[in-house]
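Peer 1: Not my notes, these are from Swiss-Prot:
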BINDING   Arg264, Asp301, Asp305, Arg441, Asp444  (2E,6E)-farnesyl diphosphate binding site
BINDING   Asp301, Asp305  Mg(2+) 1 binding site
BINDING   Asp301, Asp305  Mg(2+) 2 binding site
BINDING   Asp444, Asp445, Thr448, Glu452  Mg(2+) 3 binding site
MUTAGEN   Ala274 to Thr  Relaxed product specificity leading to equal amounts production of 5-epi-aristolochene, 4-epi-eremophilene and premnaspirodiene with cis,trans-farnesyl diphosphate as substrate; when associated with I-372; L-406 and I-516
MUTAGEN   Val277 to Leu  Catalyzes the conversion of (2E,6E)-farnesyl diphosphate to (+)-5-epi-aristolochene and triggers self-alkyation of D-444 leading to enzyme inactivation
MUTAGEN   Val372 to Ile  Relaxed product specificity leading to equal amounts production of 5-epi-aristolochene, 4-epi-eremophilene and premnaspirodiene with cis,trans-farnesyl diphosphate as substrate; when associated with T-274; L-406 and I-516
MUTAGEN   Tyr404 to Phe  Catalyzes the conversion of (2E,6E)-farnesyl diphosphate to (+)-5-epi-aristolochene and triggers self-alkyation of D-444 and Y-520 leading to enzyme inactivation
MUTAGEN   Tyr404 to Cys  Catalyzes the conversion of (2E,6E)-farnesyl diphosphate to an unknown sesquiterpene instead of (+)-5-epi-aristolochene and triggers self-alkyation of D-444 and Y-520 leading to enzyme inactivation
MUTAGEN   Tyr406 to Leu  Relaxed product specificity leading to equal amounts production of 5-epi-aristolochene, 4-epi-eremophilene and premnaspirodiene with cis,trans-farnesyl diphosphate as substrate; when associated with T-274; I-372 and I-516
MUTAGEN   Leu407 to Ile  Catalyzes the conversion of (2E,6E)-farnesyl diphosphate to (+)-5-epi-aristolochene and triggers self-alkyation of D-444 and Y-520 leading to enzyme inactivation
MUTAGEN   Leu407 to Pro  Catalyzes the conversion of (2E,6E)-farnesyl diphosphate to (+)-5-epi-aristolochene and triggers self-alkyation of D-444 leading to enzyme inactivation
MUTAGEN   Leu512 to Ile  Catalyzes the conversion of (2E,6E)-farnesyl diphosphate to (+)-5-epi-aristolochene and triggers self-alkyation of D-444 leading to enzyme inactivation
MUTAGEN   Val516 to Ile  Relaxed product specificity leading to equal amounts production of 5-epi-aristolochene, 4-epi-eremophilene and premnaspirodiene with cis,trans-farnesyl diphosphate as substrate; when associated with T-274; I-372 and L-406
Amino acid sequence: MASAAVANYEEEIVRPVADFSPSLWGDQFLSFSIKNQVAEKYAKEIEALKEQTRNMLLATGMKLADTLNLIDTIERLGISYHFEKEIDDILDQIYNQNSNCNDLCTSALQFRLLRQHGFNISPEIFSKFQDENGKFKESLASDVLGLLNLYEASHVRTHADDILEDALAFSTIHLESAAPHLKSPLREQVTHALEQCLHKGVPRVETRFFISSIYDKEQSKNNVLLRFAKLDFNLLQMLHKQELAQVSRWWKDLDFVTTLPYARDRVVECYFWALGVYFEPQYSQARVMLVKTISMISIVDDTFDAYGTVKELEAYTDAIQRWDINEIDRLPDYMKISYKAILDLYKDYEKELSSAGRSHIVCHAIERMKEVVRNYNVESTWFIEGYTPPVSEYLSNALATTTYYYLATTSYLGMKSATEQDFEWLSKNPKILEASVIICRVIDDTATYEVEKSRGQIATGIECCMRDYGISTKEAMAKFQNMAETAWKDINEGLLRPTPVSTEFLTPILNLARIVEVTYIHNLDGYTHPEKVLKPHIINLLVDSIKI
């Protein structure tokens, strides 16, 4: 929300500038070049390991439990993108055969994997583990692996899966009790899962943790899969570091740190977000476009949130709506800098996509950006007027200011297979997108409430909720948490087949929700204060390679 201007514009303008910390990274990521000999060596060995892994997947006569565990391991190791068709075919066969199993571990794993791949397997698979009163049998308390898989499965639940509400409560209680007494690496796996469930985690973060902290220490590990995963992670990391260097140079050339010192300098954290949306090599162009967009809208956000005056922000909003470089003279000098940079960026996007005949799709992202800025301006007006809207009015405006409609649309720009129809579907705010946006809004609002309150912002989500319902801060936060849980069920339903667009275009929407869960974990604002949350993830993904 925007900061207030003074009533009399003839007087010196007082700007209640937020005291954002500088970047943690300096010029650390400014230069990186892939060592071609190393990359070629890795790629050659990966091809051989890929063939061995494919043979494992396609081997006949495997038990159901072994097949499911192999798929789960491949996915957790971050190498499943090499075998999407093979894995989908195997799971399709398992689903259509209505394969059944009697142990909790296999049943729960089967349920989660099928649901995550869009197969609407019935939760009745768990009824055999309940007693005559409909409660999970206490005899399961000693089956830690079974409980762990049940816990992970409970997070893919939809609105109709009441049994999984019980599963979550039951597995959580018993895992918390068992964790201190477990041997390594199972202890670390259980502790980590209770902190961050797999389904809501950022895929690359979860992969790095699983490779280094779990699978590498397992006695029963498959060394082919482990080496494949390590080589593949390091090879991809080279590409990611090269992209980050490219983006860092672009950011340094813009020199916003000097010219717009009121704004957060978070280009590395923005790259982490883009990497969270998609990490695979085929999305390199998409990642670079997305990180530039996130970095730029962050500057605009801080302009509204922590610097601009009412008149300035109205002029800026109007200029963005007109989207015309000739409007620049109507803006104060500091706003001209970001305005020109934004228009230049979208010209670059159009030029970049023109070679593939796709420059026309850029207009979808531009329209979403205009929407964000209009809604930023509404929030700034509320702040000036001291207006606390009803929750419904607040959310109708604040969902767009999450930027998630905008970022989801932008995430499609560099995806070469995205068609006009995919953008049209997204423009109608389908339920799965709406759910991802709601998750971002309520989690962000909960994490940033105290800071915003201290800055005098009264039209916050939590404040609106408290006033609307006559409830306490704690109760309002619980209400927002319930909204997030409901939205996760909507996302999980939206992933089930048949889907209106391919899974490729649903995954970025899912991953945007995952990113906000990770960034704001424990009600911490990991974007504004990355040292609290994101720094160790960035080091693991973009600084330290995995020892081979």
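Heads up, the Cβ atoms here are built off N, Cα and C, so glycines get one too.
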Peer 1: Going by DSSP, give the three-state secondary structure for Arg264 ((2E,6E)-farnesyl diphosphate binding site).
Peer 2: coil
Peer 1: Starting from the Mg(2+) 3 site formed by Asp444, Asp445, Thr448, Glu452, give every other residue of that chain whose CB sits within 8 Å of the mean position of their CB atoms, in sequence order.
Peer 2: Thr446, Ala447, Tyr449, Val451, Thr460, Gly461, Ile462, Asp525
Peer 1: Mind giving me a neighbour count for Asp305 ((2E,6E)-farnesyl diphosphate binding site)? Other Cβ atoms within 10 Å of its Cβ, every protein chain shown.
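Peer 2: Step by step: centre on the Cβ of Asp305 ((2E,6E)-farnesyl diphosphate binding site), count other Cβ atoms within 10 Å, giving 24.
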Peer 1: Checking the contact step here: among the recorded positions Val277, Asp305, Arg441, which have a Cα within 10 Å of the Cα of Val516 (mutagenesis position)?
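Peer 2: Cα filter at 10 Å returns Arg441.
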Peer 1: Given the binding-site residues Arg264, Asp301, Asp305, find the one whose Cα is closest in space to the Cα of Leu512 (mutagenesis position).
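Peer 2: For Leu512 (mutagenesis position), the closest Cα among Arg264, Asp301, Asp305 is found at Asp301.
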Peer 1: Distance check, please: Cα of Thr448 (Mg(2+) 3 binding site) against Cα of Asp305 ((2E,6E)-farnesyl diphosphate binding site), rounded to an integer number of angstrom.
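Peer 2: It is 13 Å, counting Cα to Cα.
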Peer 1: Which one, from the mutagenesis positions Ala274, Val277, Val372, Leu407, Val516, has the smallest tally of other C-beta atoms lying within 10 Å of its C-beta?
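Peer 2: Least crowded of the mutagenesis positions Ala274, Val277, Val372, Leu407, Val516, by Cβ count within 10 Å, is Val372.
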Peer 1: What is the nearest of the mutagenesis positions Val277, Tyr404, Tyr406 to Asp444 ((2E,6E)-farnesyl diphosphate binding site), using the Cα of each?
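Peer 2: Out of the listed candidates, the nearest Cα belongs to Tyr404.
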Peer 1: Looking at the binding-site residues Asp301, Asp445, Glu452, which sits with the largest number of other Cβ atoms within 10 Å of its Cβ?
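Peer 2: Going through Asp301, Asp445, Glu452 one by one, the largest Cβ count within 10 Å is at Asp445.
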Peer 1: Among all the protein chains here, how many other CB atoms are within 10 A of the CB of Arg441 ((2E,6E)-farnesyl diphosphate binding site)?
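Peer 2: Summing over all protein chains shown, Arg441 ((2E,6E)-farnesyl diphosphate binding site) has 24 other Cβ atoms within 10 Å.
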Peer 1: What is the maximum Cα to Cα distance, in Å and rounded to a whole number, among the residues Arg264, Asp301, Asp305, Arg441, Asp444 annotated as binding (2E,6E)-farnesyl diphosphate?
Peer 2: 20
Peer 1: Among all protein chains shown, how many Cβ atoms are found within 10 Å of the Cβ of Arg264 ((2E,6E)-farnesyl diphosphate binding site), not counting that one?
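Peer 2: Its Cβ has 24 other Cβ atoms within 10 Å.
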Peer 1: When you measure from the Cβ of Tyr406 (mutagenesis position), which residues in the chain that are at least 6 apart have a Cβ under 8 Å away?
Peer 2: Thr293, Ile297, Ala365, Arg368, Met369, Glu371, Val372, Ala400
Peer 1: Out of Arg264, Val277, Asp301, Asp305, Tyr404, which of these recorded positions is nearest Glu452 (Mg(2+) 3 binding site) by C-alpha distance?
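Peer 2: Nearest in space to Glu452 (Mg(2+) 3 binding site), counting only the recorded positions, is Asp305.
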Peer 1: Spatially speaking, which of the recorded positions Asp305, Tyr404, Arg441, Asp445 is closest to Ala274 (mutagenesis position)? Use C-alpha to C-alpha, please.
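Peer 2: That would be Tyr404, nearest by Cα distance.
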Peer 1: On a count of neighbouring CB atoms within 10 A, which of the recorded positions Thr448, Leu512 is highest?
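Peer 2: Top count of Cβ atoms within 10 Å goes to Leu512.
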